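Here is the structure we will look at, set down as structure tokens.
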Amino acid sequence: MGEDKKTARETVEEEPLSPCSRLFNSPDFNCAIIVTMGSKVKGDTPAIIHGLEHTLVNHPRFSSILEMNNGKKPRWVRTKVKVEEHVIVPDVDPDIENPDQYLEDYISKLTTIPMDLSKPLWEMHLLGVKTSNAESYAILKIHHSLGDGMSLMSLLLACTRKTSDPEALPTVAVHKKRFGPSCNSGFFNKIWWLFVGLWFILRLLFNTFVDILMFALTIFVLRDTETPLLAKPGSELIPKRFVHRIISFDDVKLVKNAMKMTVNDVLLGVTQAGLSRYLSRKYDQEATPKSKESMRRIRLRSAIMINLRPNAGIEALADMMAKKSKCRWGNLFGYILLPFSVGLETDPLEYVRQAKATIDRKKHSLEAVFSMAFFKLILKVLGLKASVVLVRKVIHSTTLSFSNVVGPKEEITFHGHPLNYISPCVFGHPHALTLHFQTYANKVIISVTADPTVIPDPHKMCDDLVESLKMIKAAVLERGLYEIEV
């Protein structure tokens, strides 16, 4: 009986790393996530520490250390957490000359400091510096092995409350899909849906076959065109620069409604337009008109990580932290290779149309599921090193990482601090450019993570993205595609 209790206790206190978490812990693919939260009020360190003690540290991953004994697989081992050891409050001159630059430099420096393996792999930096966007900052640094971006963002939101209602959790938009006939459909309608279903399956199989072929070619021979955005060898070791811009979510939704598309379609269209503007200017500066003329022949792709585990949801995570109950968690993802169309368009709306066509095709493919299964097979048969080589090869052969994270519909408060914006980013992977779009209330935060040796002007990249949205919005209004609701 005593042995049974001991075994049960060890099962609860120890858990092996998932294959994806092992990948993120490998020396050649050591990734971490940084979430910058800009507060509307001055920072209150004791209030944040008290809040973390009752929320974040109750999550098993945030109260476990990574144990890597020789001869054994890495495991998560529960430990007692002293929150004060994870909260860092640097001395900042309140009259600092350029606070915005100080914030950028501080976050960039965080990419050079490895995580302390003797503690749970997270830390929070509290900066009492007033910038053009916030009165103070909380910067959360999390090792990527703790979870995927969507899960970690949901967990962070579960630690917050609505500013308008301090007892209520944030609400996040959920896109509900409906496919197939209703129960009351007629006979001919059901026959029609049968043919639609068969066509869907055939298209799914064909697209998956093509994507698997392109994925295999990317691993062995196919690489993106050499451009001013493509990473150099060792780019993952270079301290990154993090810059952001805040745009209106209403502008994005205006384009979305006018063109009957999704928010993701619009943001990818904005990205295509922004990258085209940036590359066009670069080629002009380098006086290589031939390169500019051949922009449409450029192969430029993004390796996008797709979470294959159903999100636990903010309510479930909040309940787990409050009651210390269990909840599904972990890294389970696959990759898709998303091509971008690069070139200066006379019609700005063409960027969005092209983006929608590309995304719609990718939605009818099992590329992400295949890539995840292939990675797990390589890990099982050839080991971790071979898996890391595989993933690095895919990323090295593409140009950028891209993500769009859905945030709360309303403004939120983080342990007594109403937030003006949230800006996530990731580093440690061998891309010179990573783009994140984060929605928050009526805003969209564009975050650019750049290797300064490849992209020395990330602020201009941000400006190009902002100007691209303005250009697309102006085209919508000029053509009267959007009707103002009364």
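Keep in mind that glycine also has a Cβ here, set from the backbone N, Cα and C atoms.
Just so you know, the substitutions we noted aren't modelled in this structure.
Around the Cβ of H144 (active site, proton acceptor), the number of neighbouring Cβ atoms within 10 Å comes to 25. For H144, the entry in Swiss-Prot reads active site, proton acceptor.
Under the heading of mutagenesis, Swiss-Prot lists G274 to R and annotates it as follows: In fop1-1; disturbed petal development due to stuck petals in the bud during elongation, and resulting in the formation of folded petals in the open flower. According to its DSSP assignment, G274 (mutagenesis position) is helical.
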If one measures from the C-alpha of G274 (mutagenesis position) to the C-alpha of H144 (active site, proton acceptor), what distance in angstrom results, rounded to a whole number?
28
Near G274 (mutagenesis position), how many other Cβ atoms are within 10 Å of its Cβ?
24
